[in-house]
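Residues or ranges marked as domain 'UBC core' in Swiss-Prot: 4-150. Swiss-Prot gives this note for the published mutagenesis Cys88 to Ser: Stabilization of the ester bond with the ubiquitin. Taken from Swiss-Prot, the feature active site, glycyl thioester intermediate applies to Cys88.
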Amino acid sequence: MSTPARKRLMRDFKRLQQDPPAGISGAPQDNNIMLWNAVIFGPDDTPWDGGTFKLSLQFSEDYPNKPPTVRFVSRMFHPNIYADGSICLDILQNQWSPIYDVAAILTSIQSLLCDPNPNSPANSEAARMYSESKREYNRRVRDVVEQSWTAD
């Protein structure tokens, strides 16, 4: 069944295949265009460098008028990522706009990795460490990066 949301997701997927932004990839699951798996690679020259972080994106029939539910499947240590993997990012909540596509969502999340907002913490320990002890924070991030290599 073709709906506006499904047509838009097909367009997003096509664009992602034809012009993939650096360091991200994503695709719908084989039998469900409304559920995507994605990977964000840790940006070079950052504590996240070398990491491979898996996410899931769940779209509703209201897409693109409503944002998807996005979660990290990989374990993360970041001021704006909750323990369950959900992400505190303005464009996924109150700043959502239908102009955002899957590539824009994933690129924004990749940027958030390196540029957290400690004023809106989802993980208070990570936010405190990021603000008070950058060295210790970076060490914890490196641990998460190393775990990303062996996690399923």
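Glycine is no exception: its Cβ is also placed from the backbone N, Cα and C atoms.
Don't look for the substitutions in this one, it keeps the originals.
Assigned with DSSP, the residues of the domain 'UBC core' (4-150) fall into helix, strand and coil as follows: 57 helix, 30 strand, 60 coil. A 10 Å cutoff on Cβ-Cβ distances gives Cys88 (mutagenesis position) a total of 18 other Cβ atoms nearby, all chains included. Within the model, the domain 'UBC core' (4-150) shows a mean pLDDT value of 96, rounded to a whole number.
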